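Summarising the annotation, Swiss-Prot assigns domain 'MIR 1' to 324-378 and lists sequence analysis as the type of evidence. What Swiss-Prot lists as domain 'MIR 2' is 388-448. Among the features that Swiss-Prot reports, domain 'MIR 3' is placed at 459-514, with the record citing sequence analysis. Looking at Swiss-Prot, the entry for mutagenesis of R64 to A says: Reduces mannosyltransferase activity. The annotation that Swiss-Prot gives for the mutagenesis experiment E78 to A reads: Decreases substrate-binding and reduces mannosyltransferase activity. One mutagenesis experiment catalogued in Swiss-Prot, Y88 to A, is accompanied by this note: Moderately decreases complex formation with PMT2. According to Swiss-Prot, the mutagenesis experiment P100 to A carries the annotation: Moderately decreases complex formation with PMT2. Here Swiss-Prot describes R138 to A as a published mutagenesis experiment; the accompanying note says: Impairs complex formation with PMT2. According to Swiss-Prot, the mutagenesis experiment L408 to A carries the following note: Reduces mannosyltransferase activity.
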Amino acid sequence: MSEEKTYKRVEQDDPVPELDIKQGPVRPFIVTDPSAELASLRTMVTLKEKLLVACLAVFTAVIRLHGLAWPDSVVFDEVHFGGFASQYIRGTYFMDVHPPLAKMLYAGVASLGGFQGDFDFENIGDSFPSTTPYVLMRFFSASLGALTVILMYMTLRYSGVRMWVALMSAICFAVENSYVTISRYILLDAPLMFFIAAAVYSFKKYEMYPANSLNAYKSLLATGIALGMASSSKWVGLFTVTWVGLLCIWRLWFMIGDLTKSSKSIFKVAFAKLAFLLGVPFALYLVFFYIHFQSLTLDGDGASFFSPEFRSTLKNNKIPQNVVADVGIGSIISLRHLSTMGGYLHSHSHNYPAGSEQQQSTLYPHMDANNDWLLELYNAPGESLTTFQNLTDGTKVRLFHTVTRCRLHSHDHKPPVSESSDWQKEVSCYGYSGFDGDANDDWVVEIDKKNSAPGVAQERVIALDTKFRLRHAMTGCYLFSHEVKLPAWGFEQQEVTCASSGRHDLTLWYVENNSNPLLPEDTKRISYKPASFISKFIESHKKMWHINKNLVEPHVYESQPTSWPFLLRGISYWGENNRNVYLLGNAIVWWAVTAFIGIFGLIVITELFSWQLGKPILKDSKVVNFHVQVIHYLLGFAVHYAPSFLMQRQMFLHHYLPAYYFGILALGHALDIIVSYVFRSKRQMGYAVVITFLAASVYFFKSFSPIIYGTPWTQELCQKSQWLSGWDYNCNTYFSSLEEYKNQTLTKRESQPAATSTVEEITIEGDGPSYEDLMNEDGKKIFKDTEGNELDPEVVKKMLEEEGANILKVEKRAVLE
């Protein structure tokens, strides 16, 4: 029997060929390689289409590039990402929960614009100085936003949508208010969405070619590069990697059933996909982090999140070096907690307000004299030693606080904050001059050999290298700390308790600073070993993950994932001079996507029941392609949306936008099936439906454009636009009429210069100025300790009143508020 070819020629504007189904020895099978003609049907080969795409590009550019210079002050998260660009240019290390690529791109653009990092983007509403190329940085973001629209058009064409429908779908995306808003400012969302769109586009392009062809491999490589760049901008890109991986498994499954494919060719394709779609993204991810570490070489406040080994790779760090190695009785030491960022075992002359009401023992993250402890033998406290005695495993000691002259102490009292925990006891500092202490001051050193450096550090305590536990001799509990903060009375320092259970690593300590008068000057010294690239890479990811999951503080504009598909509320980005910028989606497109997802789900369920009842299913090529492509895109929607329900951190509407992009792609196919199948005998009617939908989308965009561009509006128009109560932009800020704006004088709020700018320093001798005098002066006050760490004014007041602290220096900056 001769083999009959089922593929048939189609019109250029109808790019969905028939499925190529062949009869095998036992069953029919689908030929997975597309027709050689498919690529020509779905790519721009006509002058008309090229001109249409050019017009689309111009239209999109006008929308996104319009008025980028306004607002001329910091908007929303430009506070963070503009500030990070400044840090890159200055080379000062900072901490962020996102990978570095998008931030580095902004820094590169700013550097090309001559930016010296002399503006910190400190507060929303701070006016940009003339030295900050913020328009250029926003232009970069807007350009990526415009290119994303073109990528959507090309993606729809590659997945089988006819030219005119793809064009109108892309225009709907171009006027989607939320995407316009995020692409006009210095935010991570525009680069992220561009890279995700590029990955989707490249993978859909790959599907047009035979699996082992050169064009297919080129498209796979492009997909891998885009996935790497998306993942290197925000971890959301990993969801896109997952989506591509699921589609690869889908296609490989059908390839296994394709009798025209040999096992060798299938393995070759599988290996290529692993290399291009996992290997390339991971390699790029590593490269971008390497550049990140190489660019940020100076120690700064952001580096305080990291280990001493990490910080020792940075210039101007304050990490102790050349520490005396041997620790013994009579040594004055500082004890550092291993597993939290809490810092050093600390005490100060403030008591607990409840419990024993004895002196507080805490963790303090900065170097300070109140971190110093003298090691004493438990049965000879205060005894003068004549020979050096090493601190070994099993030694029973007491820790004498050198500043307040009391000893580390535990007893049967509830801890100050974790009072509901029956496995933790209070740790205090107890004693007074002339008092030798009691048995509740006794602690037994237990060296943790597994976590200590190999060799002598496992036998006796060596500074930095030996990790050990301190067991309370009376109760058997261990000196413990965890990420629980004391209230204001404890200066928000980290709680220290004595734990009879809990995580082992939270009971581990090590000696950082160490001195002993009985050791000779030439005694062996030790320093932190600078972290390798891999160590820094791993540690930075642990910190990113930890900080990200702990972003749980309530926010006035946060929203829950369940509300996102219904656009119940937006986010205020900026508000000044009787104008607002507010993130809100285009309700016409937004709700259409949500409705279509529900309708498509019902259609699929109905079809499955019909098929189960033995009724024939539709085999029309357009319907088949519609189902396949929509399932692909809704799978992308689900992969990007579902993880939001597992996250316990703050969530905002813009977290929905990657999933929403896939929803709009699926909606594009819904519009196409209306034209190509629902109204197949009256296509003009189908096009009329699509044009009506487009017109409604454009109208919504135009009506709500004042909160995109931060332009004048009236109270009446604003109030009429608030369709839902959650659309809570402030209409009272607007004037009653547009005429009033013509007579308005715009005000500017200048910001403080960056930390590197010149300041007038005045050193104050003696006790310095009083807190009250300083607070009564005009201007913003920033208090810092001697290590440069910013302090809360109320904490400063308490320190001045109760600890005898002094104000040593006043830095005066010329600031216009």
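Glycine too: its Cβ is placed from the backbone N, Cα and C atoms.
Keep in mind that this structure shows the original residues, not the substituted ones.
Since we're looking at a predicted model, the values are computed, not measured.
Location within the structure of each feature annotated in Swiss-Prot.
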residue : record               : DSSP (3 states)
R64     : mutagenesis position : helix
E78     : mutagenesis position : helix
Y88     : mutagenesis position : helix
P100    : mutagenesis position : coil
R138    : mutagenesis position : helix
L408    : mutagenesis position : strand
Nearest of the mutagenesis positions (R64, E78, P100, R138, L408) to Y88 (mutagenesis position) - Cα to Cα: P100
By CA distance, which of the mutagenesis positions (R64, E78, P100, R138) lies nearest to L408 (mutagenesis position)? P100
Segment confidence, the domain 'MIR 3' (459-514), expressed as mean pLDDT: 94
Could you check which of the mutagenesis positions R64, P100, R138 is the closest Cα neighbour of E78 (mutagenesis position)? R138
From the DSSP assignment alone, can you count helix, strand and coil residues within the domain 'MIR 3' (459-514)? 7 helix, 27 strand, 22 coil
How many whole Å apart are the CA atoms of P100 (mutagenesis position) and R138 (mutagenesis position)? 18
Provide the three-state DSSP residue tally for the domain 'MIR 1' (324-378): helix first, then strand, then coil. 3 helix, 28 strand, 24 coil
For the domain 'MIR 2' (388-448), residues assigned helix / strand / coil by DSSP: 3 helix, 24 strand, 34 coil
Proximal but sequence-remote residues of the same chain as R64 (mutagenesis position) (Cβ under 8 Å, at least 6 apart): A142, S143, G145, A146, V180, S183, R184
